[in-house]
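Here Swiss-Prot flags Y55, G104, E105, D180, E181, E308, E349, Y381 as substrate binding site. Listed in Swiss-Prot as a mutagenesis experiment, D180 to N is described as follows: Loss of activity. Annotation of the mutagenesis experiment E181 to Q in Swiss-Prot: Retains 10% of wild-type activity. Here Swiss-Prot flags E181 as active site, proton donor, drawing on similarity to another entry. In Swiss-Prot, a published mutagenesis experiment is listed as E308 to Q, annotated Retains 15% of wild-type activity. A mutagenesis experiment is reported in Swiss-Prot for this position, E349 to Q, and the note states: Loss of activity. Annotation source Swiss-Prot lists active site, nucleophile at E349.
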Amino acid sequence: MVGMKVQHDGRLYSLDDERIVVYGGTLQYFRVPRNYWEDRLRKMKSHGLNTVETYIAWNWHEPQEGVFDFTGETHPQRDLIGFLELAQKLGLYVIIRPGPYICGEWKNGGIPDWLINSHPEILAKSPNGSFPRDVYYPPITYLHPTYLEYAMKWYEEVLPIIRDYLYSNGGSIISVTIDDEPSYWETIFQPFLTDYNEIIVRENGIWHSWLKENYSLGDLEERYGERFSDYTEIAPPKSFSEPLPKVLDWHHFKIWMINEYVRRLYEKIREYVDVPISLLDPYLLLAAWKEFYLYVTRHKLDIHLWTEFWYSFYRTFDFKEDKLGHLYFKTGIYRYYVSKLKTPPLSIETQASLANVIEKDEAELLYALLPALGIHNLNYYLYVGGENPRGYESHNGVTWDVYSPIGLDGRERQHVEPIKWIGEFLKSNIDFVDSQFKARVAFGMYEPYEALNLWGYKPESFEESVNLNEYLFGERGLLTLLAMSNVPFDVIDLEISTLEEMLQYEQIWVYSLDFMSREVQEKLIKYVEEGGNLVILPTLPYLDENMKPCTRLRDFLGVEVERAKARDNMRLIPYLSVDAEGIDRMVVRNVAREVKGGEAIAWIGDKVVGTIVRKGKGSAVILGFRLQYYSSYHDMHRKFVDKILQLQGVKREVEVSNRDIIAIPRIHYLVLVNPRDEEVAGKVKYRGVEFEIKMKGRGVLFIPVDVEINGVKLVYATATPIGGGNRRIKFRNHLSDTSEIAIRDGRIRGVKGGYVLQEKGERVYVIRHERETFEIEF
């Protein structure tokens with residue numbers, strides 16, 4: 001096996017030219033009793049998994065400085081080598097995550113106590129000095145030379161072991177992951193919490209060096225509104241009393257330090273490793289992935305960007321229709337960047353635990369929607385429950401089994417069921433990966449808005465609310481409305497997207513705050529001029545990135561939006577009724593601004609609050625209110641989305657008579673989703689094919705359309721194909737007891753697990769099946 005390679009085509013990984021779907025689960029060997037390892041790994045294989053993922057905890061394997069145990073001499077659960085050999089014996093691939101930091105609800109995130117105690121200077125600092133030593137993840141100054149020195153020593157011990165078990169050396173390790181979610185131990189979410197370590201803030205320290213590298217003094221005077229004779233006069237901001245551009249620069253500076261840190265680790269790992277090197281969610285932000293993409297591209301780092309999906313934490317798992325907007329957004333922005341990096345998309349932490357209970361239908365909704373939206377490689381976290389060794393616990397005391405698919409005692413929990421069948425579908429229908437998701441509509445993200453939303457900071461002079469969680473990303477947000485209106489969308493970064501990339505979309509939605517860079521405003525102008533259809537709400541920007549007046553977009557559109565302050569206290573906001581043609585009293589929240597100019601399309605009484613402007617070859621819809629998701633009998637909000645599509649001539653790729661059936665087109669497959677736990681039925685038209693569908697409860701079907709499977713040319717099937725053999729197809733339909741199969745030639749010779757109930761037409765068969773799975777021989 002020596003010399004075998006792990007390669008990829010940007011969608012899937014290939015092991016010696018054989019494309020595979022990475023379908024794995026997390027078993028942290030150091031938390032599971034040694035004598036359970038084989039049983040748990042065999043159970044994982046029986047669930048259809050082909051990969052096991054694990055951290056390697058630095059402080060577990062080096063409990064005292066210079067004293068290492070990788071063979072279990074001091075504790076059987078330190079036998080890393082034995083674990084790797086067992087996984088290989090059982091035919092499982094391995095993804096390994098050796099830190100230095102692993103997070104993982106583990107003591108110090110894996111950083112040894114002895115290192116912190118002997119070198120407290122490596123700890124990050126607040127503006128007021130040191131943090132309490134007992135915080136669960138003591139934040140480290142990533143670029144402190146002492147920390148880097150010890151991190152490299154750790155790597156020099158663990159990486160030779162990893163090298164021996166690489167797939168390319170005859171082992172089973174197919175990827176090595178750098179650190180874990182390098183986000184300053186999640187304090188990046190609070191702009192002034194870290195890092196004021198001396199090596200950063202001292203005169204001519206890292207902060208001043210970064211400013212010199214990125215700005216002239218003249219640029220900084222323009223941005224900060226002050227005069228400077230030297231960079232050393234510019235102290236890091238410590239509160240929101242500083243100019244917003246300076247606070248944003250401090251935020252981006254810390255992101256840059258993370259990137260620098262990741263580069264140092266990457267270069268060390270690459271000395272030992274020739275398989276893909278990966279990184280999970282840099283910064284734990286989304287739009288800020290722009291900074292990661294630009295950095296690794298500039299430095300020519302071959303790092304595979306991976307992501308994660310969590311929808312509860314130590315509470316009952318809750319993934320229903322109102323989470324679809326956020327899911328569409330996160331998968332969209334992730335697809336955008338991995339397509340630019342040209343590496344396979346992979347969710348390394350797909351939530352399968354850390355919840356009081358996970359209902360199998362809600363688990364199915366999340367697990368099936370990820371591949372439907374372009375993430376075909378999945379790892380379920382945490383797949384196998386365990387216990388924390390004494391002295392290494394963090395959040396959980398002794399327990400590390402919080403409703404994992406396989407419990408500490410070996411029991412298999414209910415959400416194993418969707419994990420099994422989704423894996424069967426993905427592995428038996430590799431061509432699904434090549435039937436790519438491509439939307440006609442995009443949401444345009446402007447990265448600086450993410451930080452303001454994250455911090456909850458609205459400059460006093462701003463008029464629009466920065467609460468994007470409520471109005472955009474959240475359960476009632478605009479993006480959930482688009483998802484539930486059957487408007488599948490991509491996400492693009494407005495700062496780095498080219499005009500050509502933007503024009504691939506018939507329509508782009510933009511949520512605007514008070515400011516937007518002059519360059520982005522110019523791009524949106526060009527997009528409309530060249531035939532694009534813009535929807536922008538709930539205001540138009542009137543400031544540029546330096547918070548200086550800039551009304552280029554407003555001037556081009558010839559539209560004035562009323563200057564009215566949104567209210568931030570949710571108890572003090574008004575509820576208003578908007579009318580439009582065919583729309584009677586659609587409720588909107590917070591202030592609604594008058595829009596002057598263009599053709600009126602929405603109003604409150606005599607006040608116009610929405611218009612359409614036709615410019616050049618395209619158009620723009622300007623709304624002075626926040627369009628959100630409300631589900632009701634009258635369903636005004638989804639009807640208003642329909643109206644906007646119609647006004648701008650944007651047609652859906654799929655027609656569904658029942659709008660509660662969500663359709664995601666994938667060329668030769670159509671993913672149908674019932675996000676609600678009630679029966680839905682309707683007619684579907686797609687690619688010249690029309691059929692009826694019934695879904696008795698919450699769940700997902702992968703419908704093949706005009707595709708050949710196992711030598712059978714299907715016109716369509718209202719069930720999910722999950723395997724079979726030559727001219728045999730195994731199907732699964734758990735949402736109805738009848739399924740419709742249409743074929744181009746031949747006939748059905750037999751049905752195992754069901755029977756032909758009716759022949760509706762030439763080669764169109766209705767199958768009644770007693771069980772959820774049935775197999776047809778053609």
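Note that the numbers count up from 1, one per residue, in the order the chain is shown.
Using N, Cα and C of the backbone, Cβ positions are placed for all residues, glycine too.
So, quick note: what you're seeing has the original residues, none of the substitutions.
What Swiss-Prot annotates, mapped onto the structure for a quick look.
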residue : record                 : CB count, 10 Å
Y55     : substrate binding site : 24
G104    : substrate binding site : 24
E105    : substrate binding site : 18
D180    : mutagenesis position   : 22
E181    : mutagenesis position   : 20
E308    : mutagenesis position   : 18
E349    : mutagenesis position   : 23
Y381    : substrate binding site : 23
Of the mutagenesis positions listed as D180, E181, E308, E349, the one whose CA lies nearest the CA of Y55 (substrate binding site): D180
How big is the gap, in Å, between the Cα of G104 (substrate binding site) and that of D180 (mutagenesis position), rounded to a whole number? 9
Between the C-alpha atoms of E308 (mutagenesis position) and E349 (mutagenesis position), the distance in angstrom, to the nearest integer, is 4
Which residues, in sequence order, are found in the same chain with Cβ within 8 Å of the centroid defined by the Cβ atoms of Y55, G104, E105, D180, E181, E308, E349, Y381 at the substrate site, excluding those residues themselves? R97, I102, C103, L280, I348
Euclidean distance between Cα atoms of E105 (substrate binding site) and D180 (mutagenesis position), Å: 12
Measuring Cα to Cα, how far is E349 (mutagenesis position) from Y381 (substrate binding site) in Å? 5
Assigned element (helix, strand, coil) containing Y381 (substrate binding site), judged by DSSP: strand
How many Å lie between the Cα of E181 (mutagenesis position) and the Cα of E105 (substrate binding site)? 13
Can you tell me whether DSSP puts G104 (substrate binding site) in helix, strand or coil? coil
Should Y55 (substrate binding site) be counted as helix, strand, or coil on the basis of DSSP? strand
